[in-house]
Amino acid sequence: MKHSSDICIVGAGISGLTCASHLLDSPACRGLSLRIFDMQQEAGGRIRSKMLDGKASIELGAGRYSPQLHPHFQSAMQHYSQKSEVYPFTQLKFKSHVQQKLKRAMNELSPRLKEHGKESFLQFVSRYQGHDSAVGMIRSMGYDALFLPDISAEMAYDIVGKHPEIQSVTDNDANQWFAAETGFAGLIQGIKAKVKAAGARFSLGYRLLSVRTDGDGYLLQLAGDDGWKLEHRTRHLILAIPPSAMAGLNVDFPEAWSGARYGSLPLFKGFLTYGEPWWLDYKLDDQVLIVDNPLRKIYFKGDKYLFFYTDSEMANYWRGCVAEGEDGYLEQIRTHLASALGIVRERIPQPLAHVHKYWAHGVEFCRDSDIDHPSALSHRDSGIIACSDAYTEHCGWMEGGLLSAREASRLLLQRIAA
């Protein structure tokens, strides 16, 4: 099957949809056809809202934002009349011995960044605290990505200050945090409805297999979920997909785009709801615990549900538990919850319902922090444009997706005008 468009965007996450919105708002695109493809059956990308047990909205993907750190995202929420609620997990009320000393240790090490800030965070902390102490200190922050050799001490301080649970460690308590009252999927639906009303056509459930130049445009080969093959010709092309997806295409990524190196981290989120909110007996409502066991970060949302959130090795650990069977997975959660709370396992009931999500490439980022990286890329020969939060200083956040989309659409509008 063959069809064509003037403009094609591959990727219907927040970046791709925002690109479409910017383009359709411009007089330069008036009268031009626009087609959006995505491998998923629903738009949204890493925004994945879901109802848990028919009672509470949860986020299997992106789950929070800060107006101070993410002003463009806040503006989008307001523009599409999306209601926000306070994200309560911004303080560690219950701290381990190491966590009690964490803020002081980080403050004492901060002046050393000028001299050794380019070292890996583990190497940097080990230099002054010793290896064993450094490992314990970094583990107490709950984000195992901080152990990566690509994460410099300078980057680590920035990361810590931009995550709600541990922002106070670097004196960033003033940052407010919010979630969407009924899920960020509402924002996605709002943007999608706007671009659809403006004439964009969606083809969801199609995976991009390859792309090549074809005269003054591009020829895309795609495959549907049912194996149906599709050939699409377009004059202008934006790939609103992450680096891990770019690397699987025949577009010479990243060599012909930026020359930078990219990496990714797996993420795992598990949500559970119970007949009774048993954690209220321990005064844990709206509290987060960072623990030294495979659960890593445990969040107790009011009297509604609890969830845990892990990255790196522990994300893969939980994926393995799920693969071995649901009963074993739930028993592992129960065991580690009891250990974290210092209670016997029998005090923790079986959940009424649960849901989980493993993201093989949950966070993607540029591994070369010392280069001046554009927020959207253009292929040096073919001119294909690419956008992703991974190309911005807000990698892993929805804000980065919006910034990259803005730059990608600017590049294309500039090209159309010429």
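Backbone N, Cα and C atoms are what each Cβ position is placed from, and that goes for glycine too.
Where a substitution is noted, the model still shows the residue that was there originally.
According to Swiss-Prot, the protein carries these features:
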type	residues	note
BINDING	Gly13, Gly16, Ala240	Mg(2+) binding site
BINDING	Ser15, Asp38, Arg46, Arg64, Leu208, Met398	FAD binding site
MUTAGEN	Arg64 to Gln or Ser	No activity
BINDING	Arg64, His163, Tyr309	substrate binding site
MUTAGEN	His163 to Ala	Almost no effect on activity
MUTAGEN	His163 to Asn	Retains 8% of wild-type activity
MUTAGEN	Lys269 to Gln or Ser	Retains less than 2% of wild-type activity
MUTAGEN	Tyr309 to Ala	Retains 5% of wild-type activity
MUTAGEN	Val363 to Gln	Retains 17% of wild-type activity
MUTAGEN	Val363 to Ala	Retains 50% of wild-type activity
MUTAGEN	Trp397 to Tyr	Retains 60% of wild-type activity
MUTAGEN	Trp397 to Ala	No activity
Those residues of the chain, 6+ apart, with a Cβ under 8 Å from that of Leu208 (FAD binding site):
Val10, Phe37, Met39, Leu220, Gln221, Leu222, Leu239, Ile241, Leu249
For Gly16 (Mg(2+) binding site), name the DSSP secondary structure in the helix/strand/coil scheme.
helix
Chain-internal residues near Val363 (mutagenesis position), provided their CB is under 8 angstroms and they sit 6+ positions away:
Ala145, Ser264, Leu265, Leu267, Asp311, Cys395, Gly396
Out of these recorded positions, Arg46, Arg64, His163, Lys269, which one has the fewest other C-beta atoms within 10 Å of its own C-beta?
Arg64
Three states by DSSP: which one describes Lys269 (mutagenesis position)?
strand
Candidate mutagenesis positions Arg64, His163, Tyr309, Trp397, pick with smallest Cα gap to Asp38 (FAD binding site):
Trp397
Whole-number Å only: compute the distance from the Cα of Lys269 (mutagenesis position) to the Cα of Tyr309 (mutagenesis position).
5
